[in-house]
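Everything on this sheet refers to the single structure shown next.
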Amino acid sequence: MEASAGLVAGSYRRNELVRIRHESDGGTKPLKNMNGQICQICGDDVGLAETGDVFVACNECAFPVCRPCYEYERKDGTQCCPQCKTRFRRHRGSPRVEGDEDEDDVDDIENEFNYAQGANKARHQRHGEEFSSSSRHESQPIPLLTHGHTVSGEIRTPDTQSVRTTSGPLGPSDRNAISSPYIDPRQPVPVRIVDPSKDLNSYGLGNVDWKERVEGWKLKQEKNMLQMTGKYHEGKGGEIEGTGSNGEELQMADDTRLPMSRVVPIPSSRLTPYRVVIILRLIILCFFLQYRTTHPVKNAYPLWLTSVICEIWFAFSWLLDQFPKWYPINRETYLDRLAIRYDRDGEPSQLVPVDVFVSTVDPLKEPPLVTANTVLSILSVDYPVDKVACYVSDDGSAMLTFESLSETAEFAKKWVPFCKKFNIEPRAPEFYFAQKIDYLKDKIQPSFVKERRAMKREYEEFKVRINALVAKAQKIPEEGWTMQDGTPWPGNNTRDHPGMIQVFLGHSGGLDTDGNELPRLIYVSREKRPGFQHHKKAGAMNALIRVSAVLTNGAYLLNVDCDHYFNNSKAIKEAMCFMMDPAIGKKCCYVQFPQRFDGIDLHDRYANRNIVFFDINMKGLDGIQGPVYVGTGCCFNRQALYGYDPVLTEEDLEPNIIVKSCCGSRKKGKSSKKYNYEKRRGINRSDSNAPLFNMEDIDEGFEGYDDERSILMSQRSVEKRFGQSPVFIAATFMEQGGIPPTTNPATLLKEAIHVISCGYEDKTEWGKEIGWIYGSVTEDILTGFKMHARGWISIYCNPPRPAFKGSAPINLSDRLNQVLRWALGSIEILLSRHCPIWYGYHGRLRLLERIAYINTIVYPITSIPLIAYCILPAFCLITDRFIIPEISNYASIWFILLFISIAVTGILELRWSGVSIEDWWRNEQFWVIGGTSAHLFAVFQGLLKVLAGIDTNFTVTSKATDEDGDFAELYIFKWTALLIPPTTVLLVNLIGIVAGVSYAVNSGYQSWGPLFGKLFFALWVIAHLYPFLKGLLGRQNRTPTIVIVWSVLLASIFSLLWVRINPFVDANPNANNFNGKGGVF
């Protein structure tokens, strides 16, 4: 689809397709005048025939083709004219090929069987073709979907190498065979479809295509020379020294065999003591719990029982959290090796195409300027422009988002060349110009200061235009929005509108100021109709998967939130170091990057950075089966999202040692399991040099398959799995990306609108086994879990320069609402069929990975014992009772050892992870704040939603900034019921401290000893809630009065009732009220 095609809107169900042009759209562009003297395949001169006239390859239409291209097409191509599809006739001097008719006027015995020159030339071409197309995927060639045609038209194949055949002298087929298997004799001879009215260079076919084959042949010859040199070094020939150019090439050949990444284990000097302390802590914890359960407090039995139940649950929760961190690792990548292998200077890039997804809903809560910065950082990434496509999903169908993207596309034509010329970081202009650093460091170009000043002025003008659009959007017209040409905006009704697609940049979408092409930028708003379930973000992401497969079909997908910009322009290459690695790429479902944030206060009061999770938990999971998917900053293997199983080796099929020890050996069933995986992945592991099917076969029942493949490839089963879109189904089998070569460009618009229609997913496996999985507001956990259950692994990539940065809700109310959403999703999964406690035991999910997922979904339940344990100190102080009886010196040892083991475990964890003690303490504090508020609400809301069907809506976290100060929003306390429970806990403990001290003062000196243990217990709770208390007292004029009123009222009523109705009052006045001293854990 051309970038100048305008906005395309339509509905498949209503059989509507409308094209809306902008005022800036011009008329029909004049076609390039072809004078017939230039070959339209390679770009060279056509040359002369033996008679001295201009060489004419096709006698029917005289389409300009030079003699070398004519010979190549006859020998190894389609043997047909690209324009009229007529079979080339043999000219005098050309060798005879199969199918030539006897023609008296051109037969010459001298050249009829002279294959030497022509075959040698064709062989050289095939050498280059085979090398260029299979150098990246030597272990598994690329499957051809049809007959290997190269198509022209509106959508160009992002990876032209991904659809070429590999037949030839060094390929898998016969020396003289034509690479077109599975040809139906009833069908016409396959041809290369070319539009004669357009310049072939615009389709990536002509000059570049021919030169790539020639350069590939040269590289193949150099590779053969290196192999011969290696034989001499092995003693099979004379002494040849690797000096000069040969030595450099030999070194390069060695570099191509080196891994592009490696695992960096944590030093044993740090990890071994950590593991020893964990085991000791487990032993101590067992003795501690044994003592607590066997020594009740008789005169405070309810308090003791409550505390013991809480402590047992805390111990269980600690085990779930601790053991997945048993084998943490680090990783490092080698971008130079990636460049040597796939992206050499002066050669066509062999990097695979990548589609980047950006999701947004409400432009008033997710400011268009933030989204624009994210898009600009994507368009200027350090990656081949023809291999990157950016898709922006507007799930709110807002015209403001559409207009801001239009402005962003125009500004990108200036911003992208500036970034690449001066190699600046980050490439989001808002954050680049806001940096308080020496921006002249490492800059040597004299024009940098002048151009930077001009670019900053351009960006400020761009911001003014965006702000004007935002101001205009504040007041919605009664008749709805209209576009520049007066056409009503199709998305005026956000709940009832057609699907919309607009290509802003890309092929034929305009060049940047330096005359270079830009990555494709595509706006997508899926169709929405009343009565259809849209599944929120998960549904929008699945729509992007389908529409991207139809238009560009990148082999890998990278999704980011609209507020997460590329902080590292090489982030995609960092992911490709794993995805394109021959050893692990075929079994890696995604590469997860950590989340890093801007705009957070120095002390990170509410633990927005999540440092402990990303630098400790995620590294621990990376050593097992990989990190969990966190919803953004993740690069996916498209095949994994399609529900396929990974390509497993013998080693992968061996049971995990922990599973083997816990569940017994599975060697008996290994062969059958392997066969099952071979069978299920057969479509991707078969001979990829043979086309999988003709496009016509999709509508004819997929005829012509062998028995094994027909199990998966029947028309009914494929449509039930992927939906009824032949173009999309064809794209799903292009394992290395790219558009199927026989796809008709004229059908792409219709298919793109079709696959984002509201009813496309009906009676398919979308959201169940394919794509983002439905069933929870935290679709990221379910999606990653399903992939891991199939046997895929994931990778945690933490480069020195953070790959992505985003904005976090520094306001406590918004932060708690965000945590509430995450916890609510966990409860939904816990009560669903996808619960990791019982789901996926027949898959390849490893035991520790399963434990990590169980911990991910059960952690909100910890809020119930946590809030009970936080109120216990107040009960003890008010009633003058305690949860621990008088203990002996022997029993006190277990209390002391437990506290020491907890402290040492934390210290050693910080030692190997590099996390600061302040970050660790902030994480502990917010664990209590979130546990006594958001997690508690999530448990009850989740039960209501799943069991009673009462849905609770969540709001998008606001990314807008406050202009009153850098962290002015930090002190805002918006009204939310989530603030009541922690405020009540604070007040109850403060009242308990006052009551306990008053009782000690009135009772004399002997009561101060037991008081210290209770005060320590209460102060420990208050210390964890200190950030919350500081926020309440920070700016009292901004604290909601209703929060204070409700909290004080609940705390006072509860305290007074407890004093009035004391369940621990003994009827015997001579009873001993002394409860002794002790710990509080």
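Each Cβ is built from the backbone N, Cα and C atoms, and glycine gets one as well.
Pulled from Swiss-Prot:
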- Asp780: active site (ACT_SITE)
- Cys58, Cys61, Cys81, Cys84: Zn(2+) 2 binding site (BINDING)
- Ser359, Lys365, Glu366, Asp395, Lys536: UDP-alpha-D-glucose binding site (BINDING)
- Lys537, Asp561: Mn(2+) binding site (BINDING)
- Gly631 to Ser: In rsw1-2; abnormal embryos, very short and stout plants, reduced crystalline cellulose deposition in cell walls, and restricted intercellular spaces due to increased cell junction thickness (MUTAGEN)
- Glu779 to Lys: In rsw1-45; abnormal embryos, short and stout plants, and reduced crystalline cellulose deposition in cell walls (MUTAGEN)
- Asp780 to Asn: In rsw1-20; abnormal embryos, short and stout plants, reduced crystalline cellulose deposition in cell walls, and restricted intercellular spaces due to increased cell junction thickness (MUTAGEN)
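Annotated features taken from Swiss-Prot, shown on the structure.
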residue	record	contacts (Cβ under 8 Å, 6+ apart)
Cys58	Zn(2+) 2 binding site	Val65, Cys81, Gln83, Cys84, Thr86, Phe88
Asp395	UDP-alpha-D-glucose binding site	Ser359, Thr360, Val361, Ser525, Arg526, Lys536, Lys537, Ala540
Asp561	Mn(2+) binding site	Val358, Ser359, Gly631, Thr632, Gly806
Inset, instruction - For Glu779 (mutagenesis position) and Lys365 (UDP-alpha-D-glucose binding site), determine the Cα separation and express it in whole Å. - result: 21
Inset, instruction - In whole Å, note down how far the CA of Asp780 (mutagenesis position) lies from the CA of Lys365 (UDP-alpha-D-glucose binding site). - result: 22
Inset, instruction - Quick one: pull the CA-CA distance for Cys61 (Zn(2+) 2 binding site) versus Asp780 (mutagenesis position), whole Å only. - result: 56
Inset, instruction - Using DSSP with the three-state reduction, classify Lys536 (UDP-alpha-D-glucose binding site) as helix, strand or coil. - result: helix
Legend entry - Of Lys365, Lys537 (the binding-site residues), the residue whose Cβ has the fewest other Cβ atoms within 10 Å: Lys365
Inset, instruction - Check Cys84 (Zn(2+) 2 binding site) against DSSP and tell me helix, strand or coil, would you? - result: coil
Legend entry - Coarse DSSP state, helix versus strand versus coil, of Cys61 (Zn(2+) 2 binding site): coil
Inset, instruction - Could you round the CA separation between Asp780 (mutagenesis position) and Glu366 (UDP-alpha-D-glucose binding site) to a whole angstrom and send it over? - result: 20
Legend entry - Collapsed DSSP category at Glu779 (mutagenesis position): helix
Inset, instruction - Other than Cys58, Cys61, Cys81, Cys84, which residues of the same chain sit close to Zn(2+) 2? List them in sequence order, counting a residue when its Cβ is within 8 Å of the Cβ centroid of the site. - result: Ala57, Asn59, Glu60, Ala62, Phe63, Pro82, Gln83, Lys85, Thr86
Inset, instruction - Out of Cys61, Cys81, Cys84, give me whichever of these binding-site residues has the highest number of other Cβ atoms within 10 Å. - result: Cys81
Legend entry - For the binding-site residues Ser359, Glu366, Lys536, the one whose C-beta sees the most other C-beta atoms within 10 angstroms: Glu366
Inset, instruction - Could you say whether, by DSSP, Asp395 (UDP-alpha-D-glucose binding site) belongs to a helix, a strand or a coil region? - result: coil
